[in-house]
Amino acid sequence: MVAVRRRRTQASNPRSEPPQHMSDHDSDSDWDTVCEECSSGKQPAKLLLCDKCDKGFHLFCLRPILVSVPKGSWFCPSCSKHQIPKSFPLIQTKIIDFFRIKRSPDSSQISSSSDSIGKKRKKTSLVMSKKKRRLLPYNPSNDPQRRLEQMASLATALRASNTKFSNELTYVSGKAPRSANQAAFEKGGMQVLSKEGVETLALCKKMMDLGECPPLMVVFDPYEGFTVEADRFIKDWTIITEYVGDVDYLSNREDDYDGDSMMTLLHASDPSQCLVICPDRRSNIARFISGINNHSPEGRKKQNLKCVRFNINGEARVLLVANRDISKGERLYYDYNGYEHEYPTEHFV
């Protein structure tokens, strides 16, 4: 469909024409639009047209569910050749190149740094620890082969999403410059990450640079799409990852219907200064962590991570942190609507 630009919604029903006496409203809801999955013409604004067969599907009837109309061409499951994503090759050199892993002459230094942070905390009294909890670095899996499998699972998801790996916020020409990211602009202020917290985050970054990734597996679910599961026990208050991607002004993305993974970075009093993180081109594992259903008690019970924005050296950063102990094999979830409450989650599992 290239002759007329439209949002590929309101799929026509070729099986019948509406009677002349019907109103335009009845025509739109009962005749002009239909979902091939539920056979309903309701909510025509959420019906997506296949660019090949022109059949309609509700965004929430698709598997996995779509939360917004995608950019460019879209093909229904019958017309699409997309099946289970092809796994990234479990070859060390390819994984090292994909993640740009730095070779370290002595990786034991990283482990000792993590242990020293833990020893410092043990000296703190129980009373003090209750008053001021501290962030923990994640503990990588001990088995190097298992870490390769974990990274290969992430590479599979990134490649299927046509996304390059990045573990930092990126500032590119034509979008928001780094100078725009000033935590001081945050409406109501932003909490400052402590010196020890900054050191803990830096340790997590260093471990990832050396291939000691978080103990997580990216798993493709036919209902939810790519999901993330804990591959070992994770303690409460452990840093899971930083939410990264291209930084842009919110005003540039207000009409981005495909920006379902955008994250608030800066919620400024001046709307022109509001920033978002866009992981559609560059991202890490944060992009694939699932959101809870805010509309059901069962959905809220699944939450095991929280999204927290910190002032780090004057800049806004977003961290995903465990908000309780997480068992091995447990799927990771956090609240997509922690700030603006604008993300549609009513059809989430």
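Each residue, glycine too, has its Cβ placed from N, Cα and C.
One entry in Swiss-Prot concerns the mutagenesis experiment LEU49 to Trp. Its note says: Loss of methylation activity. Where Swiss-Prot documents GLN92 to Ala as a mutagenesis experiment, the accompanying text is: Loss of methylation activity. Among the mutagenesis results in Swiss-Prot, ILE95 to Ala has the note: Loss of methylation activity. The residue drawn here is the original one. Here Swiss-Prot describes GLU186 to Asp as a published mutagenesis experiment; the accompanying note says: 24% methylation activity on histone H3.1 and loss of methylation activity on histone H3.3. Experimental mutagenesis at this site is recorded by Swiss-Prot as MET190 to Ala, annotated: 87% methylation activity on histone H3.1 and 2% methylation activity on histone H3.3. Per Swiss-Prot, substrate binding site is recorded for MET190, ARG309, TYR339, GLU340. Annotation source Swiss-Prot lists domain 'SET' at 214-337, citing sequence analysis. Annotation source Swiss-Prot lists S-adenosyl-L-methionine binding site at GLU224, GLY225, PHE226, ARG287, PHE288, ILE289, SER290, GLY291, TYR343, VAL349. Recorded in Swiss-Prot as a mutagenesis result, ARG309 to Ala carries the remark: 2% methylation activity on histone H3.1 and 2% methylation activity on histone H3.3. The note that Swiss-Prot attaches to the published mutagenesis TYR339 to Ala is: 98% methylation activity on histone H3.1 and 22% methylation activity on histone H3.3.
Taking the C-alpha positions, the distance from PHE226 (S-adenosyl-L-methionine binding site) to ILE95 (mutagenesis position) comes to 19 Å. For the recorded positions GLN92, SER290, the ranking by surrounding Cβ atoms (within 10 Å, all protein chains) places SER290 first.
Closest by Cα distance to MET190 (mutagenesis position), from the recorded positions LEU49, ILE95, GLU224, PHE288, ARG309, is ARG309. The Cβ of ARG309 (mutagenesis position) lies under 8 Å from the Cβ of GLU186, MET190, GLN191, THR264, LEU265, ALA316, ARG317, VAL318, LEU319, each on the same chain and at least six residues away in sequence. Nearest in space to GLU224 (S-adenosyl-L-methionine binding site), taking C-alpha to C-alpha distance over the mutagenesis positions LEU49, GLN92, ILE95, is LEU49. When Cβ neighbours within 10 Å are tallied across all protein chains shown, the highest count among the binding-site residues PHE226, PHE288 belongs to PHE288. Taking the domain 'SET' (214-337) as a whole, pLDDT averages 91 in the prediction.
Nearest Cα neighbour of ILE95 (mutagenesis position) among the listed recorded positions (LEU49, PHE288, SER290): PHE288. Between the listed recorded positions, namely GLU186, GLU224, the fewest other CB atoms within 10 angstroms of a CB are found at GLU224. Looking only at Cα atoms, GLN92 (mutagenesis position) sits nearest to PHE288 among the recorded positions LEU49, PHE288, SER290. Separation of the C-alpha atoms of PHE288 (S-adenosyl-L-methionine binding site) and LEU49 (mutagenesis position): 25 Å, rounded to the nearest whole number.
A distance of 26 Å separates the Cα atom of LEU49 (mutagenesis position) from that of SER290 (S-adenosyl-L-methionine binding site). For the domain 'SET' (214-337), the DSSP-based tally of helix, strand and coil residues reads 15 helix, 55 strand, 54 coil. Other Cβ atoms within 10 Å of the Cβ of ILE95 (mutagenesis position) number 22 in total over all chains.
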